[in-house]
Amino acid sequence: MAVKKACEMFPKSLIEDVHKWGCMKQTGVSLRYMMEFGSKPTERNLLISAQFLHKELPIRVARRAIELQTLPYGLSDKPAVLKVRDWYLESFRDMRAFPEIKDSGDEKDFTQMIKAVKVRHNNVVPMMALGVNQLKKGMNSGNLDEIHQFLDRFYLSRIGIRMLIGQHVELHNPNPPLHTVGYIHTKMSPMEVARNASEDARSICFREYGSAPEINIYGDPSFTFPYVPTHLHLMMYELVKNSLRAVQERFVDSDRVAPPIRIIVADGIEDVTIKVSDEGGGIARSGLPRIFTYLYSTARNPLEEDVDLGIADVPVTMAGYGYGLPISRLYARYFGGDLQIISMEGYGTDAYLHLSRLGDSQEPLP
């Protein structure tokens, strides 16, 4: 079997160690804790952070490696999934081989090692998409719920691993931008992020269609709160891109001017909520349950079937294989928020992105 062959690349002792660490308890971290702890990146704090990651990251990586070996319907045997599983095993091996962190020299070496781990895992999402696509061809849709639940757990865990590594690495930046603590912006303007994401999405729309609907943004431009701008940009880009495409395709042959996309930013006591509204014709009610799945996209997969699995630069993109909405919802949920879609077939769609303003939600730990 392919799984057995792949495992033979790694010593039996490593596989046993993976199972041992995969049974250990994970420790969740809140946005507020990351912000407060990282606000003083002293040598001592960086040492404490590295010591925590030295114990925590192998647990999280081991859990995913075990799950990648035991997927249903033969998904574990797909070449793309085997490649991802090998990345996780290699990263686990590197982390476990790293000695106890005792001083700042150890901490700096550890930071370089986990930076390399993060780079190794850059293409996990498109590679897993390729594996699922290889599996999907021979399955009926009734068997895909279990795969979907696995992918939710897997990608949520990946967001957490990359956040922990990225936050620690970024704390070493000798010249951090104003009001930033690692990846976190303590005074992030959701209006500004929404504007930047909208401009990026419109440029893609112009490239594909030659024109793009207007986007109007409403809210208090002076309002700020602590959040991770890269996460919000990713979510807003996906929502706006979907709305632009829907409106553009609905009005492409119409004499009417395409109506604008409307973005409203509301700052509540518990949540910051961003609504993205379009008049792109909406989604049929029968199709709504499928918009958050990874498995029913009608768009063309940008990854070619004959991709060389030895090459590390598979194109990193979410466009084309239907991962934008489910991944965006996971990013929202990672820090205690959510994403809801309400559609009116024949008119348009409203997307509600809820972001926890309190910042004290523990990471969800799948």
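Cβ from N, Cα, C; glycine included.
Because the structure is a prediction, the values reported are computed rather than measured.
In sequence order, TRP87, TYR88, SER91, ARG158, ILE161, ARG162 make up the list of same-chain residues 6 or more apart from HIS121 (mutagenesis position) whose Cβ falls under 8 Å from its Cβ. For the mutagenesis result HIS121 to Ala or Gln, the note given in Swiss-Prot is Reduced autophosphorylation and slower kinase activity toward the mitochondrial pyruvate dehydrogenase complex (PDC).
Across the domain 'Histidine kinase' (122-359), the model assigns an average pLDDT of 88. Among the features that Swiss-Prot reports, domain 'Histidine kinase' is placed at 122-359, with the record citing sequence analysis.
Swiss-Prot lists HIS168 to Gln among its mutagenesis entries, and the accompanying note reads: Reduced autophosphorylation and slower kinase activity toward the mitochondrial pyruvate dehydrogenase complex (PDC); when associated with H-121. The 10 Å shell around the Cβ of HIS168 (mutagenesis position) contains 25 further Cβ atoms across the protein chains shown.
Looking at Swiss-Prot, you'll find the mutagenesis GLU238 to Ala, His or Gln noted as follows: Reduced activity.
Residue density at LEU244 (ATP binding site): 25 other Cβ atoms are found within 10 A of its Cβ, drawing on all protein chains shown. Residues or ranges marked as ATP binding site by Swiss-Prot on the basis of similarity to another entry: 238-245, ASP278, 297-298, 320-325.
Swiss-Prot documents LYS241 to Ala as a published mutagenesis change and attaches the note Reduced activity.
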Length of the line joining the Cα atoms of HIS168 (mutagenesis position) and GLU238 (mutagenesis position), in Å: 27
DSSP three-state assignment for HIS121 (mutagenesis position): coil
Protein Cβ atoms within 10 Å of LYS241 (mutagenesis position), excluding its own: 20
Inter-residue Cα distance where the pair is LEU244 (ATP binding site) and GLU238 (mutagenesis position), in Å: 10
